[in-house]
Amino acid sequence: MRQRVGRSIARAKFINTALLGRKRPVMERVVDIAHVDSSKAIQPLMKELETDTTEARYKVLQSVLEIYDDEKNIEPALTKEFHKMYLDVAFEISLPPQMTALDASQPWMLYWIANSLKVMDRDWLSDDTKRKIVDKLFTISPSGGPFGGGPGQLSHLASTYAAINALSLCDNIDGCWDRIDRKGIYQWLISLKEPNGGFKTCLEVGEVDTRGIYCALSIATLLNILTEELTEGVLNYLKNCQNYEGGFGSCPHVDEAHGGYTFCATASLAILRSMDQINVEKLLEWSSARQLQEERGFCGRSNKLVDGCYSFWVGGSAAILEAFGYGQCFNKHALRDYILYCCQEKEQPGLRDKPGAHSDFYHTNYCLLGLAVAESSYSCTPNDSPHNIKCTPDRLIGSSKLTDVNPVYGLPIENVRKIIHYFKSNLSSPS
């Protein structure tokens with residue numbers, strides 16, 4: 001009996017330390033109710049639990065509420081020209097040594113920066129910059145794809161997704177789209193295909209999850225190489241990634257719901273035109289619950305902190321659901337407040353995660369996409385392709401006069417339609 005008890009205690013300690021990642025025990029604080037408003041229905045005695053997460057949220061919340069209080073009489077506005085300066089400089093200078101870790105994310109940086117410029121103003125991506133992007137990408141992959149994170153690096157689904165997105169923003173300048181090796185990319189996608197319906201992100205060492213599926217389907221749609229061979233088993237894989245919360249995890253049956261994975265799954269279902277194959281009501285509930293009432297922005301998982309990037313990862317998922325007729329599930333005005341008040345800083349250009357954080361290219365792009373979603377309404381014809389999603393300004397919400405974006409692809413609507421139309425006019429077989 002003592003041995004069993006001992007094993008149970010040891011197992012509990014292991015779970016608490018190794019699996020739950022407790023760095024210190026949960027603290028209990030007794031609240032003195034003598035100073036509490038007796039008119040409110042409260043238990044005679046309550047204990048408030050403290051964790052690293054609750055302490056971190058308290059600090060963020062104090063910063064956010066202070067900003068809202070200080071700026072309450074000021075109409076929020078996007079400081080476009082300030083952010084443009086930050087983005088333009090990236091194409092003119094060598095990036096500092098502390099950004100060496102992004103060496104394997106070169107296509108991503110091109111997409112984040114170029115997309116941010118185009119979302120703020122469709123004319124802000126100059127022809128000279130487009131040519132620089134094209135030259136860089138075809139230096140990474142002289143054959144025209146698939147693309148790695150940099151020259152000499154392994155081809156990767158995420159890098160190829162970012163590269164195709166970046167090329168779509170270049171408006172086929174100098175005929176650059178004809179340099180894309182659609183046949184080579186198609187054969188590579190087939191080689192990444194797994195029996196369970198997923199895709200490895202990299203042929204040699206890649207993982208398999210919902211991100212890989214979304215990247216593969218987005219690439220294939222934009223290049224007009226989507227086939228039944230590519231989509232076989234994908235729907236079943238995605239359905240099994242929706243968990244009891246309503247959102248989607250990375251893999252079937254094993255993960256908690258996460259904003260990034262949920263976006264990848266939702267956008268993939270839109271591309272497959274199979275949104276009705278999942279529990280949409282639970283997905284709407286989960287998406288709505290990610291918006292924090294006090295902060296007004298989104299978090300990515302239950303009991304996590306607000307983060308500007310989820311303005312698109314969760315907000316974009318909600319916009320896709322809205323487009324397909326499932327209604328609006330979050331407060332767009334509140335999200336707009338969070339982005340404009342809390343993700344901008346007067347002294348530093350670019351957009352950021354939350355107050356106290358530094359701006360970066362990643363958060364600049366996804367905060368801007370989230371802002372575009374918050375200021376728009378979405379619709380589409382039943383059974384229509386997701387690239388035909390319609391976007392109209394929401395007249396009840398202020399406008400930053402951003403470019404209309406397609407929430408499925410994270411790109412301006414006109415660029416999505418332009419590249420898809422171009423390759424649909426090119427009737428050559430990808431296989």
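Heads up, the Cβ atoms here are built off N, Cα and C, so glycines get one too.
Although substitutions are noted, the structure shown does not include any of them.
Listed in sequence order, the same-chain residues six or more apart from Ile74 (mutagenesis position) with CB atoms under 8 A from its CB number zero; the list is none. Under its mutagenesis annotations, Swiss-Prot gives Ile74 to Asp the following note: Farnesylates only Ras-CIIS and not Ras-CII(M,L), and it geranylgeranylates all three substrates as well or better than wild type.
What Swiss-Prot says about the mutagenesis result for Gly149 to Arg or Lys is this: Alters protein substrate specificity. Able to farnesylate Ras2 variants with a negatively charged C-terminal aspartate (CIID). In three-state terms derived from DSSP, Gly149 (mutagenesis position) belongs to neither a helical nor a strand segment and is classed as coil. Cβ-based neighbour count (10 Å, all protein chains) for Gly149 (mutagenesis position) stands at 24.
Cβ neighbours of Asp209 (mutagenesis position) (same chain, under 8 Å, six or more residues apart in sequence): Gly198, Thr201, Ser250, Cys251, Tyr261. What Swiss-Prot says about the mutagenesis result for Asp209 to Asn is this: In ram1-1; causes a defect in a-factor production.
Look at Swiss-Prot and you will find His258, Gly259, Gly260, Tyr261, Arg301, Ser302, Asn303, Lys304, Tyr310, Ser311, Phe312, Trp313 tagged as (2E,6E)-farnesyl diphosphate binding site. DSSP assigns Arg301 ((2E,6E)-farnesyl diphosphate binding site) to coil in the three-state reduction, outside any helix or strand.
One entry in Swiss-Prot concerns the mutagenesis experiment Gly259 to Val. Its note says: In ram1-2; abolishes farnesyltransferase activity. Other Cβ atoms within 10 Å of the Cβ of Gly259 (mutagenesis position), summed over all protein chains shown, number 27.
Close to Asp307 (Zn(2+) binding site) in the fold, though at least 6 residues off in sequence, lie Gly297, Phe298, Cys299, Gly300, Asp353, Lys354, each with a CB less than 8 Å from its CB. Summarising the annotation, Swiss-Prot assigns Zn(2+) binding site to Asp307, Cys309, His363.
Annotation of the mutagenesis experiment Gly308 to Thr in Swiss-Prot: Impairs isoprenyl transferase activity. DSSP gives Gly308 (mutagenesis position) a coil state; it is part of no helix or strand.
The mutagenesis experiment Tyr310 to Lys is recorded by Swiss-Prot, whose note states: Impairs isoprenyl transferase activity. Non-local contacts of Tyr310 (mutagenesis position) by the CB criterion (under 8 A, 6+ apart in sequence, same chain) comprise Gly259, Arg290, Gly297, Phe298, Cys299, Gly300, Gly370.
Tyr362 (mutagenesis position) carries a helical DSSP state (H, G or I). Under mutagenesis, Swiss-Prot gives Tyr362 to Leu, Met or Ile with this note: Can substitute for PGGT-I beta subunit, by modulating the substrate specificity for the peptide substrate. Increases the kcat/Km value for PGGTase-I substrates about 20-fold.
Counting every protein chain shown, the number of other Cβ atoms lying within 10 Å of the Cβ of Tyr366 (mutagenesis position) is 26. Mutagenesis annotation in Swiss-Prot: Tyr366 to Asn, described as Can substitute for PGGT-I beta subunit, by modulating the substrate specificity for the peptide substrate; the structure shown retains the original residue.
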List nothing but the largest Cα to Cα distance in Å, as a whole number, among the residues His258, Gly259, Gly260, Tyr261, Arg301, Ser302, Asn303, Lys304, Tyr310, Ser311, Phe312, Trp313 that the record says bind (2E,6E)-farnesyl diphosphate. 19
Look up Gly259 (mutagenesis position) in the DSSP assignment and report helix, strand or coil. helix
If H, G and I count as helix, E and B as strand, and all else as coil, what does DSSP give for Asp209 (mutagenesis position)? coil
Sequence order is fine: just name those recorded positions in Gly149, His258, Gly260 with a Cα within 10 angstroms of Tyr362 (mutagenesis position). none
